[in-house]
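Working notes, structure below.
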Amino acid sequence: MNQILLCSPILLLLFTVASCDSEQQLDSAMHLKSDSTKSASLKNVAPKNDETQAKIAKDDVALKDAKKGDYIMDIDISDLPLDDYPINRSKSLKSSSIDLNNIPFNKGLDDFPAKEKNQGSNQSALKALQQRLLTEQNNSLLLRNHSIYLMKEIEARKTDIIKVRQLNLDLELELNTVNRRLLELNGQLQNTRKSTKPCKKRSSKDSAPPAANQFQEANVRNTYRNKYLTLLKELSQKINNEIAKVATDVPTETNPSQGNLPTL
């Protein structure tokens with residue numbers, strides 16, 4: 001009798017587990033079927049309105065009153081809206097665009113101010129990043145303008161360098177031309193020297209005697225001496241004339257004699 005009483009709860013437990021497994025298999029099959037027919041039924045789904053919402057509410061009440069085994073095989077998935085009333089609530093929540101599993105339902109309403117604070121901090125960080133972005137853009141614009149100015153300066157310097165190089169080339173060409181002309185003149189000079197004959201030296205017999213040279217030197221000396229004396233006489237005559245003029249302008253006690261300076 002005790003064995004029968006112990007076996008009955010075990011059998012009941014096994015029956016419960018088997019029913020749960022069958023329900024889970026049916027739920028998974030229905031979910032797969034709903035996913036496969038979702039694309040085909042999108043065109044037939046009508047927009048939600050008040051009538052459809054009321055109908056769904058009535059169906060919900062009827063489904064709650066009935067047993068799962070009675071209605072689960074009689075429902076046509078294509079006749080139901082996709083997201084209005086899903087059969088398996090947990091799986092519909094997973095398939096929705098909002099992942100409700102990540103929402104911490106176990107936390108209270110005290111966490112919402114923290115979220116608002118986080119949003120405020122995120123907004124302030126976003127504003128700071130925007131301000132930094134504007135600053136970086138301004139700095140990049142300034143650097144770009146400076147780089148453009150430097151590039152223009154570099155181009156101008158390159159132009160000057162090219163001009164100087166061209167001028168150096170012109171000067172080198174002129175220098176080569178002058179050197180070539182000098183070489184030609186040196187060649188002509190060498191040819192002229194070769195073409196001319198050296199003069200013959202005078203012999204000792206043809207040279208003048210020493211007495212004649214001395215006489216010529218004496219004549220030259222006398223000539224220069226006579227010129228010197230003549231100039232000296234003319235100078236003394238001019239001096240005497242000037243003295244006479246001064247004597248007539250300034251009266252003195254004694255008349256100056258010729259060749260003597262007047263006394264005041």
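Including glycine, each Cβ sits where the backbone N, Cα and C put it.
Original residues fill every noted site, and no substitution is shown.
Not measured: the values here are computed from a predicted model.
While the structure shown retains the original residue, Swiss-Prot records the natural variant Leu5 to Ser with this note: In strain: La28 and La106.
Ser19 to Asn appears in Swiss-Prot as a natural variant; the accompanying note says: In strain: AF1, AF4, AF6, AF8, AF9, Au1, Au3, Au7, Au9, La3, La10, La14, La15, La25, La31, La108, Ma6, Ma11, Ma18, Ma20, Ma24, Ma35, Ma37, Ma53, Ma57, Ma74, Mo13a, Mo34a, Mo47a, NC-005, NC-007, NC-010, NFS 5.3, Ny1, Ny6, Ny8, SFS 2.2, TW2, TW3, TW6, TW9 and TW10.
What Swiss-Prot notes for the natural variant Gln24 to Lys is this: In strain: NC-005, NC-007 and NC-010.
Listed in Swiss-Prot is the natural variant Leu42 to Val, annotated as follows: In strain: Ma18, Ma20, Ma37 and Ma53.
Leu167 to Ser appears in Swiss-Prot as a natural variant; the accompanying note says: In strain: La36, La54 and Ma20. Leu167 (variant position) carries a helical DSSP state (H, G or I). Within 10 Å of the Cβ of Leu167 (variant position) there are 10 other Cβ atoms, across all protein chains.
According to Swiss-Prot, the natural variant Ser207 to Ile carries the annotation: In strain: Au5, La10, La14, La27, La31, La36, La54, La60, La62, La105, La118, La120, La125, Ma3, Ma6, Ma11, Ma21, Ma24, Ma31, Ma35, Ma43, Ma50, Ma53, Ma56, Ma57, Ma74, Mo36a, Mo37a, Mo47a, Mo79b, NC-002, NFS 5.1, NFS 5.2, NFS 6.3, NFS 7.8, Ny2, SFS 1.1, SFS 1.2, SFS 1.4, SFS 2.3, SFS 3.1 and SFS 3.4.
For the natural variant Asn226 to Tyr, the note given in Swiss-Prot is In strain: TW9. All protein chains shown were included, and the count of other CB atoms within 10 Å of the CB of Asn226 (variant position) stands at 10.
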- Query: Which whole-number value in Å describes the distance between the Cα atoms of Leu167 (variant position) and Asn226 (variant position)?
  - Reply: 67
